[in-house]
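Encoded as structure tokens, the structure appears first; notes follow it.
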Amino acid sequence: MTDLNIPHTHAHLVDAFQALGIRAGQALMLHASVKAVGAVMGGPNVILQALMDALTPDGTLMMYAGWQDIPDFIDSLPDALKAVYLEQHPPFDPATARAVRENSVLAEFLRTWPCVHRSANPEASMVAVGRQAALLTANHALDYGYGVESPLAKLVAIEGYVLMLGAPLDTITLLHHAEYLAKMRHKNVVRYPCPILRDGRKVWVTVEDYDTGDPHDDYSFEQIARDYVAQGGGTRGKVGDADAYLFAAQDLTRFAVQWLESRFGDSASYG
């Protein structure tokens, strides 16, 4: 039978998700590499459907979407070109704005899934489907989109999980929430203009956040994740052809905050 090169099936994926520890009713944030999973009978959307079936209708699936076309660079443009952007660039519309391509095609698939909910922070936007999707995505502040009351904070509060499905460990978005919480020296604050819809009209607002695009020179998310795994955190398995990790969001966040503060906190020694 192995000579037939049968693609991974829906049933096989459901079994693999359950073997990893995914259970009915969980709230789960997914990071995924479709390429790493391998060929799937029916296409990549079957991965999402299999995961939702493992979670059951009582569960919730969330992914980072962001905004593919966010014009956060316009302050660096020549004045004449910036003026064109200010006049012509469309606003962020949660119903239509595309998910960031680099973060997996599955994020765009989930964005267009029936009954999807999407949070209103353009750069830190999350999409979610399931019982707690509305709770996770509601009232997402424009400033400090990975902080208090963000979808990530809510995922931690409801004791949700993070699934890394063939995705690199340096892409765990939840660790931005840990960075927000950690009392560290020299957090870099950035401000950028962003067009949003307000009462049906485009308005430009200034968004303030910690700089998530310029990671600290002295650490990486992958290093935090591997240290967490080394001390027994999470579970590891195989889904399709992909290496997969399942992390409890609350425990991973607690570990990451302690990890960051012990090295870069106010009381940490300078090395």
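Placed from the backbone N, Cα and C atoms, the Cβ positions cover glycine too.
At each noted site, the model still has the original residue.
Quick caveat, the model's predicted, so the values are computed rather than measured.
So that you can see what the record holds, here are the features copied from Swiss-Prot:
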BINDING   His31, Ala32, Ser33, Val34, Lys35, Ser104, Val105, Phe109, Thr171, Thr173  CoA binding site
MUTAGEN   Tyr64 to Phe  No effect in catalytic activity with gentamicin as substrate
BINDING   Tyr64, Asp72, Glu102, Glu123, Tyr146, Asp170, His176, Thr212, Gly213, Phe221  2-deoxystreptamine antibiotic binding site
MUTAGEN   Asp72 to Trp  No effect in catalytic activity with gentamicin as substrate
MUTAGEN   Glu123 to Phe  Loss of catalytic activity with gentamicin as substrate
MUTAGEN   Tyr146 to Phe  No effect in catalytic activity with gentamicin as substrate
Item to complete: Look up Lys35 (CoA binding site) in the DSSP assignment and report helix, strand or coil.
Response: helix
Response to the item:
Taking all protein chains shown into account, the Cβ-based neighbour count within 10 Å for Lys35 (CoA binding site) is 13
Worksheet item: Considering the recorded positions Asp72, Glu102, Glu123, which residue's Cβ sits among the greatest number of other Cβ atoms within 10 Å?
Response: Glu123
Item to complete: Please report how many Å separate the Cα atom of Ser33 (CoA binding site) from that of Glu102 (2-deoxystreptamine antibiotic binding site), as a whole number.
Response: 10
Discussion item. Helix, strand or coil for Tyr64 (mutagenesis position)? Use DSSP.
Written reply: strand
Worksheet item: What residue among the binding-site residues Ser33, His176 has the most other CB atoms lying within 10 A of its CB?
Response: His176
Worksheet item: Across all chains shown, how many C-beta atoms besides its own are within 10 angstroms of the C-beta of His31 (CoA binding site)?
Response: 23
Discussion item. Between the Cα atoms of Lys35 (CoA binding site) and Tyr64 (mutagenesis position), what distance do you get, rounded to the nearest Å?
Written reply: 18
Item to complete: Measuring CA to CA, name the entry from the recorded positions Asp72, Glu123, His176, Gly213 that ends up nearest His31 (CoA binding site).
Response: His176
Fill in: In three-state DSSP terms, the structure that Val105 (CoA binding site) belongs to
helix
Response to the item:
Integer Å value for the Cα distance linking Tyr64 (mutagenesis position) with Val105 (CoA binding site) is 11
Item to complete: Only counting partners 6 or more residues apart, tell me which same-chain residues put their Cβ under 8 Å from the Cβ of Val105 (CoA binding site).
Response: Val34, Pro44
